[in-house]
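**Q** This structure is in C-alpha cells; I'll ask about it shortly.
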Amino acid sequence: MAEPAARHLSLPSGLLELCALLGASQDSLRGLEQIAQKRGVKSASSLVPEVLSVFVPPFTTKEDGQVPGASCALGKGRRRSFRKKREKPRMEPWKSHPGDSKGPDSEDVTIPGGVDLLALPQLCFPGCVCVASEPKEDYIHFLVLTDVCGNRTYGVVAQYYRPLHDEYCFYNGKSHWEPSVISARCFVPFAVCVVSRFPYYNSLKDCLSCLLTHLKLCKDFEVDNHIKDFAARLSLIPSPPPGPLHLIFNMKPLQVVFPSRADPESPIVDLDLHLPLLCFRPEKVLQILTCILTEQRIVFFSSDWALLTLMAECFVAYLHPLQWQHTFVPILSGQMLDFVMAPTSFLMGCHLDHFEEVRKEADGLVLIDIDHGSVTCSKSSDDNIDIPDVPLLLAQTFIQRVQSLQLHPDLHLAHLSASTDLNEGRARRRAWQQTLNCKIQHITLQLLVGIFREVKNHLNYEHRVFNSEEFLKTRAAGDQQFYKQVLDTYMFHSFLKARLNGRMDAFARMDLDTQSEEDRIDRMLISPRRPTVEKMASRKASPLHITHRRMVVSMPNLQDISLPELPPRNSSLRIMDTSNCRSSSPVLKVTPKSTYMFKIPDIHFPLESQCVQAYYTDFVTLLSKAMALLGPGDSLLLARYFYLRGLLHLMQGQLLSALLDFQNLYKTDIGIFPADLVKRTVESMSASERAQAERTPELRRLITEVFDKHGEAPKADDAVKNFELPKKHMQLNDFVKRVQESGIVKDAVIIHRLFDALTFGHEKQIDPETFRDFYTCWKETEAEAQEVSLPALLMEHLDKNECVYKLSSSVKTNRGVGKIAMTQKRLFLLTEGRPGYVEIATFRNIEEVKNSTVAFLLLRIPTLKIKTVAKKEVFEANLKSECDLWHLMVKEMWAGKQLADDHKDPQYVQQALTNVLLMDAVVGTLQSPSAIHAASKLAYFDNMKKKSPMAVPKTTSETLKHKINPSAGETAPQAIEVLLYTPGRLDPAEKVEDAHPKLWCALNEGKVVVFDASSWTVHQHCFKVGSSKVNCMVMAEHNQVWVGSEDSVIYIINVHSMSCNKQLTDHRSPVTGLAVHNGKKPSEIYSCSLDGTVIAWNVSTLRVISRFQLSYGDLLSISLHNDRIWCCTVHKILVVTPQGFVRQELKHPKDASFLAFQLLPEEQQLWAASTGVSELYMWSLKDLDQPPQKTYLQDCSEVTCMIRVKRQIWVGGRGLSQGKTRGKIYVMDVEKVTVEKELVAHLDTVRTLCSAEDRYVLSGAGQEEGKIAIWKVE
C-alpha cells in the first residue's frame, strides 16, 4: 500500500482565504486633487474603484524557519494566479498591487478560485466611490461569492474614509503633489474585504471593526502592514469542528466568538435570524418562503446594502435542510443589473434605488422590498406568477408561533444590571440571540415537517420511486397548486434523494421526535393505511379540518387569514397570549444545546515563522490541559479537542501525532472524522514516516480503514423516479417491481400470488391494460374508504383505531336494509333511512360462513350466511353479485383472526386484510366468470386452514404472549441475528418515551430496529451499525449499547440520541462476544474476537485496560465468573485469569465442536451445547474433571443458542413438530436436568434468545419467518 513518493499535502485553510484592500487608484487621486482645486469637492465626487492590495495565505514560508521533523511534502495547493507589476522594489509573496502586468517585477499570487478580482471592486463599492467633504461613518456589508463549480465563499467588507491630505503616500511613502487647502477637506473611501470559506458574518464583522480602529490611527504607509498582520492572524485561526465547541479569540478590544455548526449536516449560523421577522409580517415571511420553495426568480431590495445578504441568508437558513441550488447573488452593483434578466431561477439583491427600473424592465420577477416589508411582482407578470399559499393549518400555526417570540433584546435584558464590561455585555446579547435563533429554527423546521411529513408514505425505497400523483391526491384542494409547484423543483428532488438515502438530518430527527403513537403503530402495519375511526371523528369535530383531502372549496388567500387577538406587529414587542390557540400550537419552550468556549492563544507576530510555531505549541498545550480536565462523560467535547489538536499537529508537520489524534475520534465522535484529510496525510508521508505509522497498531488499522473505504467505487447518485404505469407486458420479476413501486404492497411472496391470480387461465404475463385496471380498482377502493361518512353514534361501538376497509352496496338483510362494512376487527351493518349501527360479528366469534341462495319469486338470489358463537340467529344478506367475493373475504379474515389468536401475532390480521383488498381489486379488474376463482388464489390463510390445519400445542399457546415483526414493510423477512432487552429508567437527560424499556433487534447487514418494550411499537426504525452481520450486543451503564460486528468493530450506540458515533477498532477479526459483570453499573466490559483476542475496556474512558491473546483460535463467546474469564472456543472451554493465563481446560467428550455455554454459579453448573447434535452437557463446577451429565433433546435436529433465566436454561434450535421442521425452544429444569417445556416457537430456526428482567424470554427467528416471539417465564 506504500506510495512510491510522498504527495503534496494541501493543509486545511484557516478562516481567511483572502484579504484585499480596495479604493481609488493613485492616478484617480491625482486627478481628484486637480479637479478639487478648480471646482471643489462636489464636482469630483465619484471615482473608479480597483484592488489596491491582495493578501493571501500562507504568510510564512518554510524558508523563514523550518520546523524540525516537518514533512517536506507539506504545502498549500495553488489554485489560480494573479500577476501584477509592483511599484515597491522588494518582492513579497503575500501581497500584490494590480496595475501594469508588464516588466520584470511581476509575480504570481495564489488567488482562491471563487474570487474574481475584476468584479470585486464593484461588489465592495456597489454604489460608487464617492468623495466626501466630511468624514463618514464606517460601513460594513456582506458578500456571497460563487465559483464556476458552485462552491461558495463569503465576504465581509468594511468601508472607511481617510482624509486626502498633503502628504499622501499610500503606495510607497513618497509625496506626489504639493499641499493644498482644498485637498485637506476631501475624504476618500477605502474598503477592506475579508473572504472566507465559512459564513462568519458577525464574527468577521467584529474582526474588521477592530481592524478599523487601527487603520484610522495609523499613517498611510502603515496601512498595508496593519492589514497584512490582521490577515495573517485570521489565517491561523482554525474553523471549529461541528458540535458544542465555539472558539473565542482576542482581537483587541473585542473578544470575537467563532461558532461551530450544530452537526456535520447543519450550516454555520452566525447571523441574527430574527431580522426578517422585524421587517416582514409573518404572512409575508411565509409568502417569501413559498417563493423560495417554488424556485421563483427573486430579487431583494433595500437602501441598506448590508441587509440584502443578511436577509437572503436568513430565508435560506429557514429552509434547512432543504437547499437553494440556483444562482445566489445577494448583492448586485449598478453595473450588474442585467443579471436580473437571466431566464432561470435565481435569488439576487439590489439597491432600492433600482426598484422601479427593475420592475419595468424585467418580467416574471418576485420583488421583495425589505425597507417597506412588501412582496410584489414585476411588470406584466401578475398573471404569469402564481405564488400559492402555504397550507392553511400550517400557516396559522406558524404565524401564531412567530407572534409568540420575543424579538427585542431590550425586553430580555431590562431586569439585568448594566454591564460595565464591553465583552460581558456582548456575551449577554450573544446568549439571547443564540436562544432566539434556536427557537426560530425550531419553528421553521416544524413548518417544513408539517409540509413534507407525509411524503415518506409515497416513497418506494427499494426502487427509488416517488408516487407524486398519489401524494397530491392526499392534499386538500386548496393546497394542490402549492404542492404541484413545489414538487417540480430541484430543491424538492434533492430532498427526496436525501429521504431515500436514509439521511438522518434535522428534518428526519424532528419527524421522528414529533410522530404520533398512531404513526409509530402504522410503521408496523403491512396492510394498507386507512383513516381510523378516531381520525374520522376528529375530522368532523374540528372546523379546521374542513381542508381535508378531496375538498372542493378553495383555500382562502394567506393574506386574508385572520387570527383573533393576535395583532400582527405586536409580536416583536412582547410575548403574545396564545391561550386561544394553545391546543394546536403551544408556545415553544426550546432550550438550545449547551455550548462551550475555548480561548485561542494570542498570536503575537503572525508574520514571523518562529512566532507562528510558538503559537501552535501554545495552542496544543492549552488543548492538552483542557482535555486533562474533562470527565469521562465529556466525550463530545473531548472529540473536538482531539480534532483541533490533530489539525495543529498537521500545521507543525507532526503527521504521526496528528493521525493518532484523529484516530481517537473513533472512540469519541466518529461523526467528525476527517477521512479525506487523513487519507491525504498518509499519502504525503515519507517512506520512513509511513513505516513508523505501520508499526503502530492503532495507525495501521486507521490507514487500512481509510484506504479500504476510499478504495470502494463511489456509489452512483441514483436519481428519483416518478411512478408511472407500465407500457409493456410484464413477466413475474418486472411485475413484482412495478407493484412495489406503486406502493400497493411490498411483500414479494404476496405479489407472486397476485401474479398467479391476475394471470389465471392465461399466459404468465400481464399486459399494461390489466395492470392499469388493477391499479385503478385499488385506488378507487382506497378513495372510497377515505370518504366513508360514518354516523356519530358509530364511534361509541368501534375501537378508536379501527378502520373501515370495505363497504358493500346497499343490500337487504334479515336485520334491515343497509351497507355491510368491514374493519380489521368486525363486520357491521350501516342501516339506511335513519342511520344506525347493527353489529353482525367480530371475526373472533364467527362459527360458520356459508354461501347459499334464497328464493324470491322465480329467482334464486345469492345470499351470505354468517353464524356466530354468541348468537342463535344466523345473519343473512342478499349480496347478489357481490356474494361470492364477500364469502371469500369474510372467510379469509376469519382464518387470519384465528391464526392471530393462536399464534399471538396481530400481523396475521394485517396480512389477511391485504389479501382481502387484493381479492377485491382482482375481481374488479378481471370482471369475468373466472374472477372469483382467480381471487381465491389470494385466500392464503383460508386455503392453509383447509389443506393443513395445524393446532398450536397447548404448552406453546399458554407460554407465548405476543409476536412482533421487525421486517414489517420490507420486501421479504429478515433473519433476527441478536436481541437485547434494556430496562427502562427515568433519567433527567431522557424524554419520557425514552425512559421506557427497549428491545434492540439486530437484522442483517448491520441494521438495528429498536422497539418500545412497553407497547411493542417501533421506537427507532432501522439505523445502521456498519454493513456486516451483528454478532453480539450488551448494555453498558445506562446510556450505551455496545454492538460487536463481523467487521471486527465494536459500535457504541448512545441510548439518548439513538446515534452511533463511537467505534472501538482494536480487534483484528470478527467480534464474537461481549461480557459485563453482573453489577448494577459495570465499569468494565470484556470483548472477544474470533482470533482469540480478549480485551478489557473501561466503559467511561473507552480505554483498553488489558488485553491478551489465546493460543487457541475460533473463540466464540466469553462469560465472567469468580474473577475468571470463561472462554468458549470451537474445541475447548477455557478458564482464564484476567491476565490471560489459562487455569483450566474443558474438552468435548465426543470431540465435537462447542457452540455455546452457560454458567449457573448458584447451582454450581456449567451447561454446554454443541454444533450439529441434539444433546446438552452439564458439568459440575465443583469438579470439571468429572464426566458431564448428558441430556437428549427429543425431536431436535440442531441447537443454535442458549440462555440462563432464573433456575432454567432456555435452548433454541429447530426440530420436528407435527411432522414439519419448526423453530423450537426447550426449557430445561436445571435441578432435574430434564426438559420442562418444549415450545414450538417459529416457522424457521430460533436464531437468538434474550431475557427481559427474568420475566419474559424473547426469541428471534431465521429468514423464512423473521419474527420475534415473547414468552412468559414461569
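For all residues, glycine too, the Cβ spot is worked out from N, Cα and C.
As listed in Swiss-Prot for this protein:
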DOMAIN    75-245  domain 'uDENN'
DOMAIN    268-400  domain 'cDENN'
DOMAIN    402-506  domain 'dDENN'
MUTAGEN   Ser554 to Ala  Abolishes interaction with 14-3-3 proteins
MUTAGEN   Ser572 to Ala  Greatly reduces interaction with 14-3-3 proteins
MUTAGEN   Tyr940 to Asp  Abrogates the intramolecular linker-DENN domain interaction and enhances GEF activity towards Rab12
MUTAGEN   Tyr940 to Phe  Retains the intramolecular linker-DENN domain interaction and impairs GEF activity towards Rab12
**Q** Under DSSP, the domain 'dDENN' (402-506) has how many residues in helix, strand and coil?
**A** 73 helix, 4 strand, 28 coil
**Q** If H, G and I count as helix, E and B as strand, and all else as coil, what does DSSP give for Tyr940 (mutagenesis position)?
**A** helix
**Q** Restricting to the domain 'cDENN' (268-400), report the mean pLDDT as a whole number.
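**A** Averaged over the domain 'cDENN' (268-400), the predicted model reaches a pLDDT of 93.
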**Q** Over all shown protein chains, what is the count of other CB atoms within 10 A of the CB belonging to Tyr940 (mutagenesis position)?
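**A** So the Cβ neighbour count for Tyr940 (mutagenesis position) comes to 18.
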**Q** With DSSP helix as H/G/I and strand as E/B, how many residues of the domain 'cDENN' (268-400) fall in helix, strand and coil?
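**A** Output for the domain 'cDENN' (268-400) reads 58 helix, 23 strand, 52 coil.
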